[in-house]
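Report on one structure; see the data block that follows.
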Amino acid sequence: MKQQIFRLLADLRFSIFLLLLISFCSIVGTVIEQDQSIEIYKTNYPLTNPVFGVLTWDRILLFGLDHVYRTWWFFALIFLFGLSLILCTFLQQLPSLKIARRCQFFRTTNQFYRLKISTVLNDFSFNKILGRITGSQYSIFQQKNIVYCYKGLIGRIAPILVHLSMILILVGTIVGSLFGFKAQEIVPKTENFHIQNILANGQLTVIPKTSARINDFWITYTKTKTVSQFYSDISILNKQGNEIERKTISVNHPLIHNGVYYYQTDWNLVGLRFKTMANEIIEYPLINFSENQKIWLTWISTNKSLTEGVVTIIDNLEGYCSIYNETGQFLGNIELNEIINLKQPLTLIEIISSTGLQIKTDPGIQIIYSGFFFLMLSTLISYITYSQIWIIQKEKKLFIGGTTNRAVFDFELEFFKIIK
């Protein structure tokens, strides 16, 4: 019974079926939004009008289709597929490799008739044939008048490496799903922060209690005044608040600390900071009123009832903003350290900005990379041709034949050069 189960799991057709099933589940996870709120699923997949006739929000939540890649049944499929590859490797591929390493001598001349390439040579030097085969980089094994030769045995390792690479990729995927996390933080300049706003995490994830500080944030612009790049000067702090690592990050250039990646993803303007003639600091919050554009505004009142004042609009981090009155009339621009005369003079001392960070870790990524490395290596090795040649000397005749697993035409040319 156990052997039958092992044979079923090691069967190539069963492995292909599991692979197709995993691919189908991955497609489902791509089509259905992952890790969203229940309200989104209720809106997009209503009970009264099922998508594709079957998808409703309650079924999505019931079967875990809102987090496909972290469900027990998806892990079970990956585990079965990995087990199938392991059994196939040990029960089929390794025994096949061991057989290929053995000296498979032909004992009778009738065996040559099963080969696609074979011939009989009359009055041909046996030593001359062996010399040519040696010159073609074959390994030669001889027992009196019979000879077995092969080359390219390493090419038979390619299927084993394919299995190994797929197992590593699967293991890396599971490790990343169980122990990884992704968080998003919006942090004002000069502020400290901890990882708190978790977007996704695995069942066994331990969120690091790392403290960090945004020392500075700035933006570079092109000649056409569009954003070229934005940067954050970020420091990692220890428990005592002392800096242990510091780096300026930008888009596609993250800070990496203990396997945790800090990516620059977004930016925002938080407020304007003014100083009065009495050195009193006043802050006005900025509101982004457009989802598609980076435009912020604030209301600077000139009376206690907040009924009079000016509107300040800003769309950049170049150090200036525009002033409008209650009727929308443009009054002018104000730059940093410049005074605006309202009921009392105010000096713009700072445009308070914040940086958007995506913080994530995936402990399985190195395992996945190693899996792809072995996959590429197996692809290169698979191009190495595994060829075999058999010879039997009988009286004054030489029976010689060969076979190969690929590049048949090249092998035929090589074979005819040997017997020429």
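Using the three backbone atoms N, Cα and C, a Cβ is placed for every residue, glycine included.
For the natural variant Leu65 to Phe, the note given in Swiss-Prot is In UTEX 646 / Bohlin. Under the DSSP three-state reduction, Leu65 (variant position) is assigned to helix.
Natural variation at this site is recorded by Swiss-Prot as Arg132 to Gln, annotated: In UTEX 646 / Bohlin. When other Cβ atoms within 10 Å of the Cβ of Arg132 (variant position) are tallied across all protein chains shown, the result is 16. In the three-state DSSP scheme, Arg132 (variant position) is classed as helix.
For Gly155 to Asp, Swiss-Prot lists a natural variant annotated as follows: In UTEX 646 / Bohlin. Listed in sequence order, Ile381, Ser382, Tyr383, Ile384, Thr385, Tyr386, Asn405 are the same-chain residues six or more apart from Gly155 (variant position) with CB atoms under 8 A from its CB.
Under a cutoff of 8 A between CB atoms, and with a sequence separation of 6+ in the same chain, the neighbours of Leu65 (variant position) are Val28, Gly29, Ile32, Leu55, Arg59.
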